[in-house]
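Student: Here the residue is the original one, while Swiss-Prot reports the published mutagenesis His175 to Phe with the comment Blocks the tunnel, results in a 403-fold decrease in catalytic efficiency with nicotinamide and shows a weaker binding affinity for the inhibitor FK866; when associated with F-224; F-291 and F-332. Annotation of the published mutagenesis Arg180 to Ala in Swiss-Prot: Loss of activity; the original residue is retained in the structure shown. Marked as diphosphate binding site by Swiss-Prot: Arg180, His229, Arg293. Annotation of the published mutagenesis Asp203 to Asn in Swiss-Prot: Decrease in activity; the original residue is retained in the structure shown. Summarising the annotation, Swiss-Prot assigns beta-nicotinamide D-ribonucleotide binding site to Asp203, Asp335, Arg373 and lists experimental evidence as the type of evidence. Record note (Swiss-Prot) on the mutagenesis of Ile224 to Phe: Blocks the tunnel, results in a 403-fold decrease in catalytic efficiency with nicotinamide and shows a weaker binding affinity for the inhibitor FK866; when associated with F-175; F-291 and F-332. What Swiss-Prot says about the mutagenesis result for His229 to Lys or Arg is this: Loss of activity. In Swiss-Prot, a published mutagenesis experiment is listed as His229 to Ala, annotated Retains some level of ATPase activity but it completely loses the ability to produce nicotinamide mononucleotide from nicotinamide. Annotation of the published mutagenesis Val291 to Phe in Swiss-Prot: Blocks the tunnel, results in a 403-fold decrease in catalytic efficiency with nicotinamide and shows a weaker binding affinity for the inhibitor FK866; when associated with F-175; F-224 and F-332; the original residue is retained in the structure shown. Quoted from Swiss-Prot, the note on mutagenesis experiment Arg293 to Ala is: Almost no change in activity. Under the heading of mutagenesis, Swiss-Prot lists Ile332 to Phe and annotates it as follows: Blocks the tunnel, results in a 403-fold decrease in catalytic efficiency with nicotinamide and shows a weaker binding affinity for the inhibitor FK866; when associated with F-175; F-224 and F-291. In Swiss-Prot, the entry for mutagenesis Asp335 to Ser states: Retains low activity. The structure shown retains the original residue. Listed in Swiss-Prot is the mutagenesis experiment Asp335 to Asn, annotated as follows: Strong decrease in activity. Swiss-Prot lists Arg373 to Ala among its mutagenesis entries, and the accompanying note reads: Loss of activity.
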Amino acid sequence: MHYLDNLLLNTDSYKASHWLQYPPGTDASFFYVESRGGVYDQTAFFGLQSILKEAINRPVTHADIDDAKALLAAHGEPFNEAGWRDIVDRLGGQLPIRIRAVPEGCVVPTHNVLMTIESTDAKAFWVPSYLETLLLRVWYPVTVATVSWQVKQIVRDFLQRTSDDPEGQLPFKLHDFGARGVSSLGSAALGGAAHLVNFLGTDTLSALLLARAHYHTPVAGYSIPAAEHSTITSWGREREVDAYRNMLTQFARPGAIVAVVSDSYDIYRAIREHWGTTLREEIIASGATVVIRPDSGDPVDVVEQCLLLLDEAFGHQVNGKGYKVLNHVRVIQGDGINPQSLRAILERITAAGYAADNVAFGMGGALLQKVDRDTQKFALKCSAVRVDGAWIDVYKDPITDQGKQSKRGRLTLLRDRATGQYRSALLDEVATHAGDSDDALVTVWENGQMLREWTLEQVRAHADAARL
């Protein structure tokens with residue numbers, strides 16, 4: 001077993017003491033997860049299925065308990081040994097909880113319930129709280145999926161305005177370059193898979209492995225041959241054109257796409273003299289599309305200038321919407337890309353008369369790493385407990401920050417059948433609104449069993465159906 005695989009130690013230290021802190025007579029608890037606002041006013045839900053399969057799919061064992069007991073005693077925390085041993089002996093080590101969640105891929109306005117966790121055994125009412133640490137990590141894939149989804153809406157808008165084939169172009173317009181800039185292999189896999197909810201382009205191989213293992217998708221994303229600086233500069237400055245010619249020799253075939261970073265020395269000279277003059281006829285004869293990648297400078301200015309220079313060399317066609325589409329070549333910008341700079345680039349080239357077909361984008365750290373739990377203000381809170389047989393509301397309402405006010409009661413998420421709009425509601429309200437709304441939450445996990453799974457294809461369909 002891996003040294004991090006003990007579920008009992010996949011929590012915050014203080015959680016080990018919480019079973020002693022509830023009111024006498026407590027025998028059930030109810031928790032929920034929401035985005036309390038943030039950078040974006042909608043979130044694309046994704047990643048819970050993977051977290052559940054990774055973190056709680058294995059029953060708790062007495063060996064786990066022995067390990068946790070020894071470590072927590074040395075660490076300075078009390079430990080509910082009797083409670084955990086009862087779960088192993090009486091329940092076979094399966095966690096007595098029910099988890100309900102919005103279907104993965106659904107895009108839900110912030111300030112709404114996204115998932116709930118409730119106890120199913122009176123003696124183990126404290127288990128949902130113990131799992132907060134690992135379950136709230138869903139903030140990460142949800143936030144990455146949300147950033148990626150928001151970018152997709154930006155790109156879709158410009159494609160619809162300037163392209164003859166917006167839906168055909170869209171899936172490969174944002175490429176994941178983030179594997180090397182993320183905090184861990186696991187984060188690369190989970191965050192990379194979250195991006196693949198919205199796009200098909202990625203260089204994060206671990207994301208393909210996660211999608212294959214957890215979302216029933218043999219190959220979730222695609223890439224193309226591409227140069228890096230070392231494969232160009234190793235030829236030497238004087239042989240730069242030979243490095244580019246080698247890329248054509250190795251990869252340029254009819255219908256193929258090959259990307260070549262071209263700013264190792266002078267991006268503008270590379271386009272004018274090498275790509276646009278010396279190699280021009282070779283590119284045309286190859287039948288391939290060569291994608292030039294600038295990797296420095298101001299992204300907005302550099303992309304526009306590259307398009308202008310490539311247009312001088314290769315010319316363009318004017319599409320049905322009156323925008324220019326370059327012949328034989330494209331540009332991909334992967335340096336300095338975030339939702340704001342991406343929009344600025346598209347605004348600039350649109351104003352210059354170029355279709356969004358001409359450019360693609362890569363995002364690395366801004367996609368997988370420059371996010372945190374506060375990007376969308378994620379929280380997992382207790383909203384109800386049952387004490388002496390009666391449910392009571394549980395909530396916080398700090399006078400120093402009204403934004404941290406939590407919801408109260410046993411909750412769910414309703415979706416209006418006519419408008420598709422979501423709103424959080426009490427479970428008791430579901431029957432009242434049965435005529436006009438559906439309960440949007442689905443039981444995905446109960447008492448050690450995964451009850452509902454989504455394929456990545458289904459997740460993508462949910463996300464693609466939503467709009468800003």
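Glycine is treated like the rest: Cβ placed from N, Cα and C.
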Student: What same-chain residues, at least 6 away in sequence, bring their CB to under 8 Å of the CB of Asp335 (mutagenesis position)?
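Tutor: Asp335 (mutagenesis position) has long-range Cβ partners Pro294, Asp295, Ser296, Pro299.
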Student: Using all protein chains shown, find which of the mutagenesis positions Ile224, Val291, Ile332 scores highest when you count other CB atoms within 10 A of its CB.
Tutor: Ile332
Student: Using a 10 Å cut-off on Cβ-Cβ distances across all protein chains shown, tell me which of the mutagenesis positions (His175, Arg180, Arg293, Arg373) has the largest neighbour count.
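Tutor: That would be His175, with the most Cβ atoms nearby.
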Student: Using Cα-Cα distances with a 10 Å cut-off, which of the mutagenesis positions His175, Ile224, Val291, Arg293, Ile332, Arg373 are near Asp203 (mutagenesis position)?
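Tutor: The mutagenesis positions passing the 10 Å Cα test are His175, Ile224.
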Student: Within 10 Å of each Cβ, count the other Cβ atoms, then let me know which of the mutagenesis positions Asp203, His229 comes out lowest.
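Tutor: Minimum Cβ neighbour count within 10 Å, taken over the mutagenesis positions Asp203, His229, occurs at His229.
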Student: Nearest to Arg180 (mutagenesis position) in three-dimensional space, by Cα, is which of the mutagenesis positions Ile224, His229, Ile332, Arg373?
Tutor: His229
Student: Using His229 (mutagenesis position) as the reference point, find which of the mutagenesis positions His175, Val291, Arg293, Arg373 has the shortest Cα-to-Cα distance to it.
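Tutor: Given the candidates His175, Val291, Arg293, Arg373, the nearest one is Arg293.
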Student: Going by Cα-Cα distance, pick out whichever of the mutagenesis positions His175, Ile224, Ile332 is nearest to Arg373 (mutagenesis position).
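Tutor: Result: the closest of the mutagenesis positions to Arg373 (mutagenesis position) is His175.
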